[in-house]
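Remarks on the structure that follows.
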Amino acid sequence: MQTRSSRMAGFGHAVPARCVDNAEIEASLGLEAGWIERRTGIRSRYWAEAGDTLSGLAERAGRMALEDAKINADDIALTLLATSTPDHLLPPSAPLLAHRLGLTRSGAIDLAGACSGFLYALTLADGFVRTYGRAVLVVAANILSRRINPAERASAVLFADAAGAVVLTPCPEVKRGVLSADLVADGSGYDLIQIAAGGSSQPFSAGMIAEDALMTMRDGREVFSRAVALMTNTSQRVLHEAELTAADISRFVPHQANARMSDAVCGNLGIEREKTVRTIGSFGNSSAATIPLSLSITNAERPLAGGETLLLTAAGAGMTGGAVVYRV
């Protein structure tokens, strides 16, 4: 029998200093003015500069969340870092993050779940809090600008750098936290979005072409249609499992991949547009970081109140994806 749940006790986010507007990218790709915003909803995004690191970006977001939660560092028992762009292939970046934040009693691991990584981390964190009654720091962060192929329009116009963080703490009210979750994978779309080189299947080599170390989106339309279907279907299942309808959702926080994608999923679910949290216009697509960044921003604009019901959903490379209903 459940005796506790989890509570979102603190939020944080961080972006690099450099803001890149559409005009700069449109000029480099030979696109007409306004092309990017019309097709993606993005007006600007943030890209890392020479001294920026993934762990540094994650640290800023994590510290903000810890301060917001007003929690002692010794109370954090686990640190989960969802990222596709760690500082190094080995070791993982999460132990360094925990060290810099002074989390001396925390375990720490990286999770590589692409754009849906935060949902996986959040679901695992909620289970840990319920089982062990100890707090968890969840951070999602990416520096995607260093993996963009500047000549490939599909990825060059979308991707951004950012970090978002949430602190989960134990809560005695069992009807809070994750009410339902549906995490899925479809490996038939494994190569739709990829960085070919760097793994054990294709290690870095002296004769490697530069593009193999950069992100490639093989078929943008296929990615769009699969992602919309995946996010719609998983969202419908978690609503059904939680015995809720779209009308019961207080805020809908989808992965900020593309404004048209969010609109399509929102329409499929029958969720009112004003309930949808949108940050893609100013921050672009930072993969797993978009949902916690959006949570931090919406909480700053209008604090999340106890009892609010959130619907979170994402889809990304792999393909991986899912949806979560979370009661604040």
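In case you wondered, yes, glycine gets a Cβ from its N, Cα and C as well.
Feature annotations, reproduced from Swiss-Prot:
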- Cys115: active site (ACT_SITE)
- His255: active site (ACT_SITE)
- Asn285: active site (ACT_SITE)
- Arg39 to Ala: No change in activity. Loss of activity; when associated with A-153; A-221 and A-260 (MUTAGEN)
- Cys115 to Ala: Loss of activity. Binds modestly malonyl-ACP. Increases binding to glutaryl-ACP (MUTAGEN)
- Cys115 to Ser: Loss of activity. Biotin auxotroph (MUTAGEN)
- Arg153 to Ala: No change in activity. Loss of activity; when associated with A-39; A-221 and A-260 (MUTAGEN)
- Arg221 to Ala: No change in activity. Loss of activity; when associated with A-39; A-153 and A-260 (MUTAGEN)
- His255 to Ala: Retains low activity (MUTAGEN)
- Arg260 to Ala: Exhibits poor activity. Loss of activity; when associated with A-39; A-153 and A-221 (MUTAGEN)
- Asn285 to Ala: Loss of activity (MUTAGEN)
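Locations of recorded Swiss-Prot features on the structure.
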| residue | record | contacts (Cβ under 8 Å, 6+ apart) |
| --- | --- | --- |
| Arg39 | mutagenesis position | Val157, Asn258, Arg260 |
| Cys115 | mutagenesis position | His255, Ala257, Asn285, Ser287, Ala288, Thr290, Ala314, Ala315, Gly316, Ala317, Thr320, Gly321 |
| Arg153 | mutagenesis position | Leu29, Leu31 |
| Arg221 | mutagenesis position | none |
For the mutagenesis positions His255, Arg260, the one whose C-beta sees the most other C-beta atoms within 10 angstroms: His255
Asn285 (mutagenesis position) CB neighbourhood, other CB atoms within 10 A: 25
